[in-house]
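For reference, the structure is listed below as structure tokens.
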Amino acid sequence: MSLTEDNNNTTITIAKGENKEIILHGNPTTGYSWVVDSCEGLSNTVEYVADQHAPGICGCGGKYHIKITGTQTGEGKIVLVYRRPWAPNANDRTFTLKVNVQ
């Protein structure tokens, strides 16, 4: 089961070596993208997948698929920020997930 924005500021438990996927909506055509601000005790990959849209339509959004893997036992944490890389702002949206790795 994938995690979504509904899981923001929650804690999950996974086994060492187990993968979990976080799916967050975004639209990089606006200049904003989900970036990993910090990641402790976990490995991660981020991939953007655009939503299907009619030919010739620009500016469609999509979903960011962030895969995390428990690499060390103990408490891990990932913080993602939805921002324009060239203009960080204190009001940028964040997604934080604590992960207990067993």
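Residue 1 is the first one shown; counting continues down the chain.
The backbone N, Cα and C atoms fix where each Cβ goes, glycine too.
Experimental mutagenesis at this site is recorded by Swiss-Prot as THR29 to Ser, annotated: Increases inhibitory activity towards model target papain. Listed in Swiss-Prot as a mutagenesis experiment, CYS39 to Ser is described as follows: Increases inhibitory activity towards model target papain; when associated with S-60 or with S-58 and S-60. CYS58 to Ser appears in Swiss-Prot as a mutagenesis experiment; the accompanying note says: Monomeric in the presence of reducing agents while in non-reducing conditions, forms only homodimers and mot multimers; when associated with S-60. Increases inhibitory activity towards model target papain; when associated with S-60 or with S-39 and S-60. One mutagenesis experiment catalogued in Swiss-Prot, CYS60 to Ser, is accompanied by this note: Monomeric in the presence of reducing agents while in non-reducing conditions, forms only homodimers; when associated with S-60. Increases inhibitory activity towards model target papain; when associated with S-58 or with S-39 and S-58.
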Cβ-based isolation winner (fewest other Cβ atoms within 10 Å) among the mutagenesis positions CYS39, CYS58, CYS60: CYS58
Rounded inter-Cα distance in Å - CYS58 (mutagenesis position), THR29 (mutagenesis position): 8
Collapsed DSSP category at CYS58 (mutagenesis position): coil
Distant-in-sequence Cβ neighbours of THR29 (mutagenesis position), under 8 Å, six or more positions away: CYS58, GLY59, CYS60, GLY61
Where CYS39 (mutagenesis position) sits in the secondary structure, as DSSP reduces it to three classes: strand
